[in-house]
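The next block holds one structure in the form of structure tokens; read it before the comments.
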Amino acid sequence: MTHAGMKASLPNRVMLNAYPDSIDGDLAGTVRMLQRPEFTDAFGLFYVLPSIFNSDLDRGFSIIDYDLNSDLASAEDLAALDELGIMLKFDMVLNHLSVGSPQFQDLLKHGDDSAFRDFFIDWNEFWEGEGELHADGHVVPSPEHLDRLFMRKPGLPILQVRFPDGSDRFYWNTFYQRVETIDGERSYLGQMDLNAESPRVWTFYRETFEKLARYGAKIVRLDAFAYLHKAVGDTNFFNTPGTWDHLDRLRTISEENGLVLLPEIHGEYGTKIHEELSDRDYPVYDFFFPGLVIDAIDSASNTHLLRWIDEIIERDIATVNMLGCHDGIPVIDLKGGPTGQGLLPDATIEAMISRLLERGGRVKNLYGADGTKVSYYQVNATFFSALGESDARLRLARAIQLFVPGTPQVWYLDLFAGANDVEAADRAGADGHKEINRTNLSAADVEAGLARPIVLDQLEMIRLRNASPAFDGRFEVVPTDDTRLQLRWQNGSTVALLDADLATERFTITHEHDGHTEILGYD
């Protein structure tokens, strides 16, 4: 892979997305599903979420180490996927590791004598001289620094831990944490931020890339990469040029291992971070697309969606798009922010959020340093429920996704038209909003799903998108009025055309290949 080839190296095939245990309890269950005749030629990629590795929180995103979780996956499973011709996408959680990682456990055991003393970020050392000491011993950064901090939870992002000498230390902890005292002994759970100024961290990154490549990875999603670079005086989210410097360094390592990097970042459209990523030859995770599809179907208008499609073409943006995913439906991404126009007006976004909540969704917000809400972030719901649990709407949304330029990623629960699992979200407690869209399916659920027209129709369209050479050709938007959507692909004599009526939610797909014309009608 050349330095200029990251976007060009992104595979143009349909990608399944699931946890290793989403189907019948383990990765072998997904392999069995993909070996069924209904799935022949359907998927060329599989994004396996990080609970395939050893982890302890956040369903995989709190990594202990990158060895395979033997309860859920095996080398034989990976070999079987390779035999099916399915390339793999894995996560590398750049910003943090679990408290349970060997590195943090060594720090807790040996304290200042640990070889990993600088592997994580000592909060007080980082902010030394830049704030005041709180009564409990941690530094409270001065207001000009606090105003720049981007928070994922209320309060300061710190975890207080006790060293062997009895001293309490404070470590940067952007995401989850929990401290318990049982019989006088402290226990910790948390996702601890890594110190990207430490050479040991970069050795760890290199070793991890090499391991993922050995597993058969083609794409590596860089989870939470925008939080990695931290410097006094800068925001802790996508500060520049430090973030770009880190990303370029990671790119060099990835290219040595034949890997395509997919940086994961949620940011307002108006910040134009997606443009910068694309201009630097990185694929873009299209977090704009889900909300734009909902808007197009709810409003029966192509206006906002076509504006984004036009930008993809004009700026040569290589995307990975999705409807649903393991996370929520992004909404902050659609905003313009203080620097520019959004893909949707704020009032339209607020109205969409209200509709999704009326349809059973849950809201995730972002917070300031004082614990107050500063922005909505995402709505947690299955995409089927977000569309009002209408088969016709989900079928139309899938067709639009498969015809829009980009690598289409398909959440397993959307494929099976899964509804909001409100009971699971309630059982999971205050932070359980994401469980609404993570229902595991048994082999019997898969069997029953494959008897439903909405599932079979999606698979029919997915097979066409994955296998037809038309989608390796030239794309165009056919001019129509704003209630229709015509998207056309042509590669030589092979043509695929989507003709959708957004008002009636009916559409046809016409496919011409080797002198034969096939028309798929859905109404």
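A Cβ is built for glycine as well, from the same backbone N, Cα and C atoms used for every other residue.
DSSP assigns His326 (sucrose 6(F)-phosphate binding site) to coil in the three-state reduction, outside any helix or strand. Marked as sucrose 6(F)-phosphate binding site by Swiss-Prot: Asp58, His96, Arg221, Leu222, Asp223, Glu264, His326, Asp327, Lys434.
Annotation of the published mutagenesis Arg152 to Ala in Swiss-Prot: 28-fold decrease in catalytic activity in the synthesis direction, but only slight decrease in affinity for beta-D-fructose 6-phosphate. Gains some activity on fructose, glycerol, and D-glycerate; the original residue is retained in the structure shown. Neighbours of Arg152 (mutagenesis position), defined as other CB atoms within 10 A of its CB across all chains, total 18.
Taken from Swiss-Prot, the feature active site, nucleophile covers Asp223. According to DSSP, Asp223 (sucrose 6(F)-phosphate binding site) is assigned to a strand segment. Here Asp223 (sucrose 6(F)-phosphate binding site) comes close to Pro50, Phe61, Asp91, Met92, Val93, Leu94, Asn95, Glu264: these same-chain residues lie at least six apart in sequence, with C-beta atoms under 8 angstroms from its C-beta.
Annotated active site, proton donor/acceptor per Swiss-Prot: Glu264, in sequence order, evidence recorded as a curator's inference. There are 18 other Cβ atoms within 10 Å of the Cβ belonging to Glu264 (active site, proton donor/acceptor).
Among the sequence features in Swiss-Prot, the mutagenesis site Lys364 to Ser is noted as follows: 65-fold decrease in catalytic activity in the synthesis direction, and 3-fold decrease in affinity for beta-D-fructose 6-phosphate. Gains some activity on fructose, glycerol, and D-glycerate.
Record note (Swiss-Prot) on the mutagenesis of Tyr377 to His: 50-fold decrease in catalytic activity in the synthesis direction, but only slight decrease in affinity for beta-D-fructose 6-phosphate. In the shown protein chains, 20 other C-beta atoms lie within 10 A of the C-beta of Tyr377 (mutagenesis position).
Neighbour list (Lys434 (mutagenesis position), Cβ cut-off 8 Å, at least 6 residues apart, same chain): Arg59, His326, Asp327, Gly328, Asn380, Ala425, Ala428. A mutagenesis experiment is reported in Swiss-Prot for this position, Lys434 to Ala, and the note states: 400-fold decrease in catalytic activity in the synthesis direction, and 17-fold decrease in affinity for beta-D-fructose 6-phosphate. Gains some activity on fructose and glycerol.
Here the residue is the original one, but Swiss-Prot notes a mutagenesis experiment at this spot, Lys434 to Arg: 6-fold decrease in catalytic activity in the synthesis direction, and 5-fold decrease in affinity for beta-D-fructose 6-phosphate. Gains some activity on fructose and D-glycerate.
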Per DSSP, Tyr377 (mutagenesis position) is which: helix, strand or coil?
strand
Report the same-chain neighbours of Asp58 (sucrose 6(F)-phosphate binding site): residues 6+ apart in sequence with Cβ closer than 8 Å to its Cβ, ordered by sequence.
Phe175, Tyr176, Gln191
Over the residue list Asp58, His96, Arg221, Leu222, Asp223, Glu264, His326, Asp327, Lys434, recorded for sucrose 6(F)-phosphate, what is the maximum interresidue Cα distance in Å?
20
